[in-house]
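Undergrad: The annotation domain 'J' is assigned in Swiss-Prot to 2-71. H31 to Q appears in Swiss-Prot as a published mutagenesis result, with the remark: Probable loss of interaction with HSP70 and loss of the ability to reduce PRKN aggregation. Taken from Swiss-Prot, the feature domain 'UIM 1' covers 210-226, and the record attributes it to sequence analysis. Under its mutagenesis annotations, Swiss-Prot gives S219 to A the following note: Loss of interaction with polyubiquitin chains, loss of interaction with PSMA3, and loss of the ability to protect ATXN3 from proteasomal degradation; when associated with A-222; A-262 and A-265. The annotation that Swiss-Prot gives for the mutagenesis experiment E222 to A reads: Loss of interaction with polyubiquitin chains, loss of interaction with PSMA3, and loss of the ability to protect ATXN3 from proteasomal degradation; when associated with A-219; A-262 and A-265. For 250-269, the entry in Swiss-Prot reads domain 'UIM 2'. Record note (Swiss-Prot), mutagenesis S262 to A: Loss of interaction with polyubiquitin chains, loss of interaction with PSMA3, and loss of the ability to protect ATXN3 from proteasomal degradation; when associated with A-219; A-222 and A-265. The unchanged residue is displayed. Experimental mutagenesis at this site is recorded by Swiss-Prot as E265 to A, annotated: Loss of interaction with polyubiquitin chains, loss of interaction with PSMA3, and loss of the ability to protect ATXN3 from proteasomal degradation; when associated with A-219; A-222 and A-262. Listed in Swiss-Prot as a mutagenesis experiment, C321 to S is described as follows: Loss of localization to the endoplasmic reticulum and relocalization to cytoplasm and nucleus. Here Swiss-Prot notes a mutagenesis experiment, L324 to M, with the remark: No effect on localization to the endoplasmic reticulum membrane.
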Amino acid sequence: MASYYEILDVPRSASADDIKKAYRRKALQWHPDKNPDNKEFAEKKFKEVAEAYEVLSDKHKREIYDRYGREGLTGTGTGPSRAEAGSGGPGFTFTFRSPEEVFREFFGSGDPFAELFDDLGPFSELQNRGSRHSGPFFTFSSSFPGHSDFSSSSFSFSPGAGAFRSVSTSTTFVQGRRITTRRIMENGQERVEVEEDGQLKSVTINGVPDDLALGLELSRREQQPSVTSRSGGTQVQQTPASCPLDSDLSEDEDLQLAMAYSLSEMEAAGKKPAGGREAQHRRQGRPKAQHQDPGLGGTQEGARGEATKRSPSPEEKASRCLIL
């Protein structure tokens, strides 16, 4: 294990303020919620940082550490006497607190990750996007040349009576692919969702892949757009598409009425519809039959005659169809 000064990246002559600034920077850097993809290593570093700060921030403990090292505090080696170590019974050893307790004591009830924006320069305005107990955190890495890697994380803390909830979302762009990891810690349970280019790829609960949770989440996401599509499709189907068919039917009815009218006119004039051999003879003898329409009083000649200039009426067309 490296020395406490190396862990906090400060010289041995660092002042108390230097120790505090170093702990703030390192604790936020290695907080497990900030490193969901490298949890075990982050937890180890987070614990070392808390231990180093707990010793170097205390003047008496720092003196013991400078003289005897870490063994002088744990009692595993040649260390100070009971009087030097402070009050305690025989065999006194220093007991380190949990890193989470040190973290909460240092930052209090405020937003711990908001502290980073003091040193982010032009990005400090992004702090306003978070609420009192939440705030975004951004990190940038090399993007030159041909390699694009950007990650962002947002944290939400809900401290309460023994309850702690943390939501972390990180997005990384690597070689044109977008990898998004969402990690939720609540009531001692960890849920991690991993997306690639917007497609959910995996869901793990407490480090164990959960296919059932993955299927339920995929189904929930697919239901939302399908409901919208179905509601929109109903309106499209209401567009009337039968108008051309209705128009054709109306034209057929008009033609039938015209034909019936012509037949009645011919019967009233004492003529019979052409048919049988007489009709065949007339069709073979001349291209077009000549007939007189008593209703209109006009004549029509065949192809050899001289055609009239006016256009035939619907009744005349119907009569011509019957004759032919």
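Even glycines carry a Cβ here, placed using N, Cα and C.
Here the original residues stay in place, and none of the substitutions has been built in.
Help me picture these features in the structure, burial and contacts included.
TA: Same-chain residues at least 6 positions away in sequence with a Cβ under 8 Å from that of H31 (mutagenesis position) are, in sequence order, A42, F46, F103.
Helix, strand and coil counts under DSSP for the domain 'UIM 1' (210-226) come to 16 helix, 0 strand, 1 coil.
Residues within less than 8 Å, Cβ to Cβ, of S219 (mutagenesis position) and separated from it by at least 6 positions along the same chain comprise none.
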Undergrad: For the domain 'UIM 1' (210-226), what are the same-chain contacts with Cβ under 8 Å, counting residues 6+ beyond its ends?
TA: 191, 193, 200, 202-204
Undergrad: The domain 'J' (2-71): mean pLDDT?
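TA: The average pLDDT of the model in the domain 'J' (2-71) works out to 91.
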Undergrad: I want to verify one value. Collapsing DSSP to three states, which class is H31 (mutagenesis position)?
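TA: Where H31 (mutagenesis position) sits, the three-state DSSP reduction gives coil.
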Undergrad: Mind tallying the domain 'J' (2-71) by DSSP state, helix then strand then coil?
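TA: Its residues fall into 54 helix, 0 strand, 16 coil.
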